[in-house]
Structure formats: C-alpha cells, structure tokens
Amino acid sequence: MKFMAENRLTLTKGTAKDIIERFYTRHGIETLEGFDGMFVTQTLEQEDFDEVKILTVWKSKQAFTDWLKSDVFKAAHKHVRSKNEDESSPIINNKVITYDIGYSYMK
C-alpha cells in the first residue's frame, strides 16, 4: 500500500514563499528507492500565521522510514535543525502526520 507523510509547518506570517522556494532545488530525496513524489502547499487565508505542508508519497511506509534514517535526510535537514533553534527561525511549530493511501487518481 502506498504511504504519504505530511510535515505541517506553522510559520511566521509572510515567510511561506521563502520556505517553499527552498524546495525548488532538490537535495537527493528524488534518488531514493521508494520515493514517488512530493507536493509543497501553502494553506490559503490564514490570518495570523502562514502554513506550509510538505507531502511526500512513498511506495511503502518502510521506504519513508528508510529515508528518515538516510544520509540524504540528514544532509537535507542539518541546516533546518540549527535554524529552528535560532529565535529568528520562521518556523513556529511543525507536526508530522502519516497516512496509508487507500486510493489515488491523477490525470
């Protein structure tokens, strides 16, 4: 069964565009076995903060778990972690939610 992981970022108002632009350059996730795709979305009409969701689609939950343990993951997130600890980080909060994909259709 296919698997999806959502990383929901709550951001300082006005910073979503900069966060989304970071994804324009791939950092190796696309090379991993089991990776099927990614969507980076911005929730519309948030008044007090910005919200960005990073949705990754995998062939299986195991493929996602393998990515979390990979050097590719560590390299792509090493600067994110240090910025989160910095008070100037635009990231207020994040939450990871996972899903089994029961059905999908894309044209």
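Backbone N, Cα and C define each Cβ position, glycine as well.
At each noted site, the model still has the original residue.
These figures come from a predicted structure and were not determined experimentally.
Pulled from Swiss-Prot:
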- N7: Fe cation binding site (BINDING)
- R22, F23, Y24, T25, R26, H27, G28, I29, H77: heme binding site (BINDING)
- 3-92: domain 'ABM' (DOMAIN)
- N7 to A: Loss of activity (MUTAGEN)
- K17 to A: No effect (MUTAGEN)
- F23 to A: No effect (MUTAGEN)
- M38 to A: Slight loss of activity. Changes in heme binding (MUTAGEN)
- W67 to A: Loss of activity (MUTAGEN)
- S70 to A: No effect (MUTAGEN)
- H77 to A: Loss of activity (MUTAGEN)
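A coil conformation is recorded for R26 (heme binding site) in the three-state DSSP classification, outside any helix or strand. Under DSSP, residues within the domain 'ABM' (3-92) fall into helix, strand and coil as 34 helix, 28 strand, 28 coil. In terms of C-alpha distance, the listed recorded positions F23, Y24, G28, M38 place M38 closest to N7 (mutagenesis position). Distance from the CA of M38 (mutagenesis position) to the CA of F23 (mutagenesis position) is 10 Å. Local packing around the recorded positions F23, Y24, W67 was summarised as the count of other Cβ atoms within 10 Å of each Cβ; on this measure the leading residue is W67.
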